[in-house]
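Swiss-Prot has this to say about the protein:
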| type | residues | note |
| --- | --- | --- |
| MUTAGEN | Thr5 to Lys | In AncTx1; 2-4-fold increase in inhibition potency on ADRA1A and ADRA1D adrenergic receptors and 17-20-fold decrease in inhibition potency on ADRA1B and ADRA2C adrenergic receptors; when associated with V-12; W-28; I-31; M-35; I-38; A-49; R-52; V-54 and G-59 |
| MUTAGEN | Ile12 to Val | In AncTx1; 2-4-fold increase in inhibition potency on ADRA1A and ADRA1D adrenergic receptors and 17-20-fold decrease in inhibition potency on ADRA1B and ADRA2C adrenergic receptors; when associated with K-5; W-28; I-31; M-35; I-38; A-49; R-52; V-54 and G-59 |
| MUTAGEN | Val31 to Ile | In AncTx1; 2-4-fold increase in inhibition potency on ADRA1A and ADRA1D adrenergic receptors and 17-20-fold decrease in inhibition potency on ADRA1B and ADRA2C adrenergic receptors; when associated with K-5; V-12; W-28; M-35; I-38; A-49; R-52; V-54 and G-59 |
| MUTAGEN | Ile35 to Met | In AncTx1; 2-4-fold increase in inhibition potency on ADRA1A and ADRA1D adrenergic receptors and 17-20-fold decrease in inhibition potency on ADRA1B and ADRA2C adrenergic receptors; when associated with K-5; V-12; W-28; I-31; I-38; A-49; R-52; V-54 and G-59 |
| MUTAGEN | Pro49 to Ala | In AncTx1; 2-4-fold increase in inhibition potency on ADRA1A and ADRA1D adrenergic receptors and 17-20-fold decrease in inhibition potency on ADRA1B and ADRA2C adrenergic receptors; when associated with K-5; V-12; W-28; I-31; M-35; I-38; R-52; V-54 and G-59 |
| MUTAGEN | Tyr52 to Arg | In AncTx1; 2-4-fold increase in inhibition potency on ADRA1A and ADRA1D adrenergic receptors and 17-20-fold decrease in inhibition potency on ADRA1B and ADRA2C adrenergic receptors; when associated with K-5; V-12; W-28; I-31; M-35; I-38; A-49; V-54 and G-59 |
| MUTAGEN | Ser54 to Val | In AncTx1; 2-4-fold increase in inhibition potency on ADRA1A and ADRA1D adrenergic receptors and 17-20-fold decrease in inhibition potency on ADRA1B and ADRA2C adrenergic receptors; when associated with K-5; V-12; W-28; I-31; M-35; I-38; A-49; R-52 and G-59 |
Amino acid sequence: LTCVTSKSIFGITTEDCPDGQNLCFKRRHYVVPKIYDSTRGCAATCPIPENYDSIHCCKTDKCNE
């Protein structure tokens, strides 16, 4: 499985997930209204949202773009 780890105007960076991590995730952490910080990567289980986080998990290559 290949997941996106970062995304910018220059393109995307990906990583091949290690054995046992068969999910990609994208976490959006809301800093202030209309401004958020995104974290992407591989995971064994879908992370639990905290505070004002929004989390998307998926199981196909680069699905967390």
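Glycine too: its Cβ is placed from the backbone N, Cα and C atoms.
Here the original residues stay in place, and none of the substitutions has been built in.
Feature map: annotations from Swiss-Prot on the structure.
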residue: Thr5; record: mutagenesis position; CB count, 10 Å: 15
residue: Ile12; record: mutagenesis position; CB count, 10 Å: 13
residue: Val31; record: mutagenesis position; CB count, 10 Å: 10
residue: Ile35; record: mutagenesis position; CB count, 10 Å: 8
residue: Pro49; record: mutagenesis position; CB count, 10 Å: 12
residue: Tyr52; record: mutagenesis position; CB count, 10 Å: 10
residue: Ser54; record: mutagenesis position; CB count, 10 Å: 12
Considering Cα atoms only, can you say which of Val31, Pro49, Ser54 is the nearest neighbour of Ile12 (mutagenesis position) among these mutagenesis positions? Ser54
How many Å separate the Cα atoms of Val31 (mutagenesis position) and Thr5 (mutagenesis position)? 20
Pro49 (mutagenesis position): secondary structure state under DSSP, collapsed to three categories: coil
Separation of alpha carbons, Ile35 (mutagenesis position) and Tyr52 (mutagenesis position) (Å): 12
